[in-house]
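One structure coming up, written as C-alpha cells, with questions to follow.
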Amino acid sequence: MDDADPEERNYDNMLKMLSDLNKDLEKLLEEMEKISVQATWMAYDMVVMRTNPTLAESMRRLEDAFVNCKEEMEKNWQELLHETKQRL
C-alpha cells in the first residue's frame, strides 16, 4: 500500500503536468491564430497598396513584423520546452 501511494501521486502529478502543458499549448495556438490573422490583414493591405510608391517600405515592415513574430514564437516555444523538461 505504501508503494501505491507514491505511484498514485506521481500519476496525479503527471496528469496535472499534461493538463498544464495542454493549456499552455492552447494559449500558444490562440496567439499564433491571432498573429496569422494579423499577417493575413497585412498581406491584404499590401495587395491594396500595390500601386503605392511606398510599397518597398511596406514590404520591409511586413517582413520585420514576420521576423519579430517568428522569433517571439520560437522563444516562447523554447521556454515552454525548458519548463516541461524541468517538471519531468
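Every residue, even glycine, has its Cβ placed from backbone N, Cα and C.
Pulled these from Swiss-Prot:
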| type | residues | note |
| --- | --- | --- |
| MUTAGEN | Trp41 to Glu | Abolishes formation of higher-order homooligomers; when associated with E-44. Abolishes interaction between SYCP1/SYCE3 heterotrimers; when associated with E-44 |
| MUTAGEN | Tyr44 to Glu | Abolishes formation of higher-order homooligomers; when associated with E-41. Abolishes interaction between SYCP1/SYCE3 heterotrimers; when associated with E-41 |
| MUTAGEN | Pro53 to Gln | Promotes formation of higher-order homooligomers |
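How buried are these features, and what lies next to them?
In the three-state DSSP assignment, the secondary structure recorded for Trp41 (mutagenesis position) is helix.
Around Tyr44 (mutagenesis position), taking its Cβ as the centre, 10 other Cβ atoms fall within 10 Å, counting all chains.
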Suppose we draw a 10 Å sphere around the Cβ of Trp41 (mutagenesis position). How many other Cβ atoms does it contain, all chains included?
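There are 10 such Cβ atoms around Trp41 (mutagenesis position).
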